[in-house]
Amino acid sequence: MSLLNPVLLPPKVKAYLSQGERFIKWDDETTVASPVILRVDPKGYYLYWTYQSKEMEFLDITSIRDTRFGKFAKMPKSQKLRDVFNMDFPDNSFLLKTLTVVSGPDMVDLTFHNFVSYKENVGKAWAEDVLALVKHPLTANASRSTFLDKILVKLKMQLNSEGKIPVKNFFQMFPADRKRVEAALSACHLPKGKNDAINPEDFPEPVYKSFLMSLCPRPEIDEIFTSYHAKAKPYMTKEHLTKFINQKQRDSRLNSLLFPPARPDQVQGLIDKYEPSGINAQRGQLSPEGMVWFLCGPENSVLAQDKLLLHHDMTQPLNHYFINSSHNTYLTAGQFSGLSSAEMYRQVLLSGCRCVELDCWKGKPPDEEPIITHGFTMTTDIFFKEAIEAIAESAFKTSPYPIILSFENHVDSPRQQAKMAEYCRTIFGDMLLTEPLEKFPLKPGVPLPSPEDLRGKILIKNKKNQFSGPTSSSKDTGGEAEGSSPPSAPAGEGTVWAGEEGTELEEEEVEEEEEEESGNLDEEEIKKMQSDEGTAGLEVTAYEEMSSLVNYIQPTKFVSFEFSAQKNRSYVISSFTELKAYDLLSKASVQFVDYNKRQMSRIYPKGTRMDSSNYMPQMFWNAGCQMVALNFQTMDLPMQQNMAVFEFNGQSGYLLKHEFMRRPDKQFNPFSVDRIDVVVATTLSITVISGQFLSERSVRTYVEVELFGLPGDPKRRYRTKLSPSTNSINPVWKEEPFVFEKILMPELASLRVAVMEEGNKFLGHRIIPINALNSGYHHLCLHSESNMPLTMPALFIFLEMKDYIPGAWADLTVALANPIKFFSAHDTKSVKLKEAMGGLPEKPFPLASPVASQVNGALAPTSNGSPAARAGAREEAMKEAAEPRTASLEELRELKGVVKLQRRHEKELRELERRGARRWEELLQRGAAQLAELGPPGVGGVGACKLGPGKGSRKKRSLPREESAGAAPGEGPEGVDGRVRELKDRLELELLRQGEEQYECVLKRKEQHVAEQISKMMELAREKQAAELKALKETSENDTKEMKKKLETKRLERIQGMTKVTTDKMAQERLKREINNSHIQEVVQVIKQMTENLERHQEKLEEKQAACLEQIREMEKQFQKEALAEYEARMKGLEAEVKESVRACLRTCFPSEAKDKPERACECPPELCEQDPLIAKADAQESRL
């Protein structure tokens, strides 16, 4: 048990660090070099240096971010300092003596402390050992007693010239309430004047603890103490303390055999350690003050300390881990303006990040050095080489596991890309992975190597060429011009990408998919996508040198989940903006999770986040996305959660996903609101009791408690009331616990506890994964916004975690856990109920004969626990409800939403048909007007035909003539006939084109309508089906409750009847036990049967629901088929319809010709003789032609 045996021990400070070493501290700004003695205090809390004037400067170990030596340390720039250190002499050994300590409150605001030792290689030893203290898990996650001890150590180190502790230092250390500090000093019989001083010998640790108890009394702990100590005695025995530890400080879910409860002899060691009175300790007694320090000790850490260490299996494929990832790593401020810095790569990697981004752009002449910057913005540039050197220096200081360099490559120069590749090879050396591992070839179906396989390696993520043909850009200076496209490989000379055959075909498929997808987007959507993606969509082609460095992380454009599953290439990765990823997650969450089981995805902020703000990473962790990249320079809530979560597992930057999110045979829906298979949900209860030293001012404060997890988790945020007074030293909140009833997947959830000042000013917070929390009373030491531990502020809380149990099963669980206690309580309730109701109605006890035989000493078993009784309970439970039914297809089609949509669609189609008919009529009218202008054969000028009276006729007559429409004066009948035929042909062609366009438009609109209607029906069907499943479960729960009530009534009746049969108390107790045991068996059987019934009904209902959904899909196919058949039929009859319309038009325009010249010799074939003579003649001429 960790309470008795802490997993982690405090860091040990090497003797030479505490003894000190002589250095020269220099500063480039002041050009001052001063001799100092550099030391670390024996407990490893502070790095400090003393000047010759005895002046002392402190650096909290928790504020140190890095230590550097040799060529990576800072170098003096001023000539004055360079002369002091003889740096310009050829045999100078300056690099062997350098030491730089980097500190700061966050990754951007940094201070560099520069030292030079008198001896060689001293700086290296100091850099390594000080950094080891900084990276120790307990440095940032120490117990409350450790942080309080830090205050004492600092007070005793900050002495005046007389070697005493100035009282003013107490006022500076505890500034919230000066009067309370003075009163606490007086209570310890110490001077309290501002100009007074205290002898360090008069202020040992016991006096310091008494001072703290006076300054910050703990009445809330006294209340806990009085509830467990011996009555009327001011101490707690070791037996009482053992009971307290086992009941309150121990996780009730632990197995008693694997994790045995504490014993009194083990607890004695805790009393010896924390009880201030030696006499009490010898007697095995703990005082209230000892209880306070016990609850502040490392044994009561709120964290499960083993979770801080590397405890995950690191031999799984790379895509089975969440990977700490950064976006636009080089930026120190916003995305549009601000400084870029290579130092950010160091700081991000030191924080445990394992994926950094490099936006590479072409360098300018004459040097043509590639640069890193945010393209098309006002951010500054840094050299690519400088960034690579920073990465090489800090790559594996925090974690030995692989680093991924995510290149956004805009360098369109083969020469500069070759230079980039050369820098990577020479600076990274053996750290760079240039070839795939033998066990993990780049083939479909082969998983990625594990973090352990890639330990100490750097992987490149950059576009990879489809073919790697021979290039000479890096060798031939007179070769290819910059900005030109890469040379295409001659047929038969190129090598297929990643050793796969048919890749060219696959790439063509991808391109076709992309073209098809982009073809469906309008201009505004394309612009929006480009603004969301930023410059990521403008990457250039990779040339051979850079392409050859890419292996296991090959980026490609995402097509679809089905396409990725078909290709099954684990080494292919796709990047998504947060908006695109959210869209995919909301539409196909299960497929997204399955995709991440097979290969990797990277999510990055949308391009419109110009202030470098972040999105919440939790939603994408829920989908199993590995690289959820954030802006590390912005310490907002998403970044705070990211830093807190990746602090665990040895700060390795890799967190193994839950088994359910890795197994291909399991499906996981992150939006599930029900139980997740093989995962036990957790109920978390947190009581915020009090706070200590929350602010440097006297203010009112409140606490927020928030849960990050799956969308289906319970209420996410609670808040206490404001503290009753402006007391920030020890406020107490007397409120009910905050309960998160059903945390579906505890491994994915985190708890945030934040303290805010009145006016919503942030004071401190802590974010801890649910599975890293310990149950019991704990002091929660707060952290800053940048996740740095705060020395003073803390909260005292009570945490209780247990397995989630549905309300319907709560009584049964209690009964099974402790049946005697449960039924005793029920008997007490029954007696009280009987007294209140005036006694239960008397009923004959049905089992009198067996009971009598038992009283007389017979051994025949009673029927209470007989199989017959249990069978009766089963039969009662077997009374199945009516066959579960689901909404039919007809009912779904009659739903209001579907009917309303159908009416809208019908209206749209009617309007479309009207527009088509109007266009058709306009064409006929225009054709008729042109024909009318020709007039009868042999007559020129205006025609004799009127198509309609009034405005319509005027409008038609005012239509513009075509040059060929009118007959020339004196033109003969043959000329007019030729022009009639020409106009007729043109009109037919226009009508055919109009008809085809109209029918195609109608078809597309019908297909769209079908898709919308089916989508609506599917949506409503799923809503209905979810409601049906919920109703089925509720009905089952109600039936179970009713059955339990009936069985409870039967149990009470049996007990009542038994008391009338016998007065022998021993026999009554025995029979009562048997009745209770029988009752428990019956309840178990009933619940088991009811559960089976529910599962059976649920299975039947789901089958029916699935069949209904399949009917909807079939209906979609049928509708599409009908629409297509109608389209084909109308297209088939279009030509005849056009000819008929044109003939009707000709008849209308030349009625006189049809009447006056029927006797004229017909030149047409016999089959056309019955037609209008003029039309027949025109048709005949057309057929001859």
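The backbone N, Cα and C atoms fix where each Cβ goes, glycine too.
Note on Q52 (mutagenesis position): other Cβ atoms within 10 Å of its Cβ, all shown chains, come to 9. Per Swiss-Prot, mutagenesis Q52 to A is noted as: Strongly reduces interaction with RAC1.
Sequence annotations record features per position, and here Swiss-Prot assigns domain 'PI-PLC X-box' to 312-463 based on sequence analysis.
Secondary structure at H327 (active site), as computed by DSSP, is coil. Feature annotation from Swiss-Prot assigns active site to H327 (among others); the stated evidence is sequence analysis.
In the domain 'PI-PLC Y-box' (546-662), helix, strand and coil residues by DSSP number 45 helix, 20 strand, 52 coil. Swiss-Prot lists 546-662 with the feature domain 'PI-PLC Y-box'.
Swiss-Prot lists 662-790 with the feature domain 'C2'.
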Integer average pLDDT (0 to 100) for the domain 'C2' (662-790): 92
Cβ contacts of H327 (active site) (under 8 Å, same chain, 6 or more positions away): E357, Y604, P605, A629, L630, N631, F632
Per DSSP, three-state class assigned to Q52 (mutagenesis position): coil
